[in-house]
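Following: one structure in structure tokens, then a few remarks.
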Amino acid sequence: MIRHIDARREDLEPDRQDRELVTRDRLASDLAALGVRPGGVLLVHASLSALGWVCGGAQAVVLALQDAVGKEGTLVMPTFSGDLSDPSTWRRPPVPEDWWPVIREQMPPFDPDLTPTRGMGAVAECFRRAAGAVRSGHPQNSFAAWGAHAEQVVAEHGLTERLGRGSPLEQVYRLDGQVLLLGCGFESNTSFHLAEYRTAYPGRRSHRRRVPVPEGDRVRWVEQEDIVYFEEDFQTMGESCLTRTPGHSRGTVGEAAAVLYGQRAFVDLACEWMTAHRDLARAVGA
């Protein structure tokens, strides 16, 4: 027997009465007030929960972002799938060691249309499926893009320097795009990884990584050398870059704190900051 829930029941408490109702139109208006302009290239990191009670959820956020940049603009979001990695490196949660060979053999290959994001949030997962969106081909660190420069943004994303040379991050840099942190801190700012590739800061290290490269309906495991990422100082670095960057803006979009800034200036300043202040030979947690 199927039981139906009566949505008219009067004993149900209204959802989140202490929060404002946030709509697509309001989000688009708030984005414009923050400084998002039609025709621009915008790399977005967004937290849906930080925005408040959004009518339409992640879909409304994606539509509002599209409204803000317009048809001549370009939106970009990271759509990482970190679970397409060697199971021996999994920590949250780990899996039994006797599972590793089976997982390596049976792992589905990356499919830009089918493979879901992992840990990227509802907005990024919704955005990658938007009409007209395209996704780069890196099995672990793909980006989705929509709009006038979408194809250019994702075209050169190879296996080496996954967030460096040829990556969508570098394409946003070339296009002099902006970054929008929407309810996120600088620890979510993937553009700082581009700076890590460009800077020979003290203590920079590399390691060997295994990447599952699609081969038909299976994967072939390829071992590559890559730099070790370090995000523990991203918030400090970001705040420092803000003090030296004219033209950035802080505000509120929905109920979320938001920061908008030029990516190119931030990456260049981050390179300088790492050279002067970062030493992974001494850093705790490196």
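Yeah, the Cβs are placed from backbone N, Cα and C, and that goes for glycine too.
Residues as originally present; substitutions not included.
His45 (mutagenesis position) carries a strand DSSP state (E or B). Under mutagenesis, Swiss-Prot gives His45 to Ala with this note: Retains 1.5% of activity with CMP-5'-3APn as substrate.
Under a cutoff of 8 A between CB atoms, and with a sequence separation of 6+ in the same chain, the neighbours of Thr190 (mutagenesis position) are Leu43, His45, Pro78, Leu163, Leu169. Sequence annotations record features per position, and here Swiss-Prot assigns acetyl-CoA binding site to His45, Ala46, Ser47, Leu48, Ser49, Val54, Ala122, Ser188, Thr190.
Under the heading of mutagenesis, Swiss-Prot lists Glu187 to Ala and annotates it as follows: No change in activity with CMP-5'-3APn as substrate. Counting every protein chain shown, the Cβ of Glu187 (mutagenesis position) has 15 other Cβ atoms within 10 Å.
In the three-state DSSP scheme, Ser188 (mutagenesis position) falls into the helix class. Note: Ser188 (mutagenesis position) has non-local neighbours His45, Leu181, i.e. same-chain residues 6+ apart with C-beta under 8 A of its own C-beta. Under the heading of mutagenesis, Swiss-Prot lists Ser188 to Ala and annotates it as follows: Modest decrease in activity with CMP-5'-3APn as substrate.
Record note (Swiss-Prot) on the mutagenesis of Thr190 to Ser: No change in activity with CMP-5'-3APn as substrate.
Under mutagenesis, Swiss-Prot gives Thr190 to Ala or Cys with this note: Loss of activity with CMP-5'-3APn as substrate.
His193 (mutagenesis position) has a Cβ environment of 23 other Cβ atoms inside 10 Å. Swiss-Prot documents His193 to Ala as a published mutagenesis change and attaches the note Retains less that 1% of activity with CMP-5'-3APn as substrate.
DSSP gives Glu231 (mutagenesis position) a coil state; it is part of no helix or strand. The number of other Cβ atoms within 10 Å of the Cβ belonging to Glu231 (mutagenesis position), over all protein chains shown, comes to 16. Experimental mutagenesis at this site is recorded by Swiss-Prot as Glu231 to Ala, annotated: No change in activity with CMP-5'-3APn as substrate.
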Neighbour-count leader, CB within 10 A, binding-site residues: Ser47, Ser49: Ser47
Spatially closest candidate among Glu187, His193, Glu231, the listed mutagenesis positions, to Ser49 (acetyl-CoA binding site) (Cα to Cα): Glu187
Recorded positions: His45, Ala122 - member with fewest neighbouring CB atoms within 10 Å: Ala122
Nearest recorded site to Glu231 (mutagenesis position) by CA-CA distance, among recorded positions Ser47, Ala122, Glu187, His193: Glu187
